[in-house]
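The note that Swiss-Prot attaches to the published mutagenesis K68 to G is: Reduced ssDNA binding. Recorded in Swiss-Prot as a mutagenesis result, R75 to G carries the remark: Reduced ssDNA binding. Swiss-Prot lists R86 to G among its mutagenesis entries, and the accompanying note reads: Loss of ssDNA binding. The note that Swiss-Prot attaches to the published mutagenesis K101 to G is: Loss of ssDNA binding.
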Amino acid sequence: MPKSKELVSSSSSGSDSDSEVDKKLKRKKQVAPEKPVKKQKTGETSRALSSSKQSSSSRDDNMFQIGKMRYVSVRDFKGKVLIDIREYWMDPEGEMKPGRKGISLNPEQWSQLKEQISDIDDAVRKL
């Protein structure tokens with residue numbers, strides 16, 4: 001129904017003030033919902049930035065070098081603990097970035113690997 005009122009009010013010259021009021025009300029209605037959405041987005045980005053700063057410092061604490069540009073790292077991903085064995089590379093800015101080569105183990109898989117270390121060592125010695 002509001003669309004028909006707009007058409008009628010725009011066609012008649014006597015209701016110009018009514019159409020201006022309608023336009024102002026519509027503008028206010030449109031502006032009001034947008035403001036909270038923008039505030040939420042900026043809050044989310046600031047939270048993301050602060051969490052990324054925290055994760056980068058904790059990532060350094062949980063990285064153990066096992067070779068040239070190869071590391072074992074312990075991290076939290078979507079609420080799950082993962083043990084990564086991964087190669088890293090240096091980007092042009094000098095930052096270390098994770099490479100494609102690597103594997104992520106959950107704690108159960110990590111325990112199974114640790115239990116089989118002696119068997120793996122024996123197999124390496126035989127070769």
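Cβ from N, Cα, C; glycine included.
The DSSP secondary structure for K101 (mutagenesis position) is strand. Secondary structure at R75 (mutagenesis position), as computed by DSSP, is strand. Within 10 Å of its Cβ, the residue among the mutagenesis positions R75, K101 with the fewest other Cβ atoms is K101.
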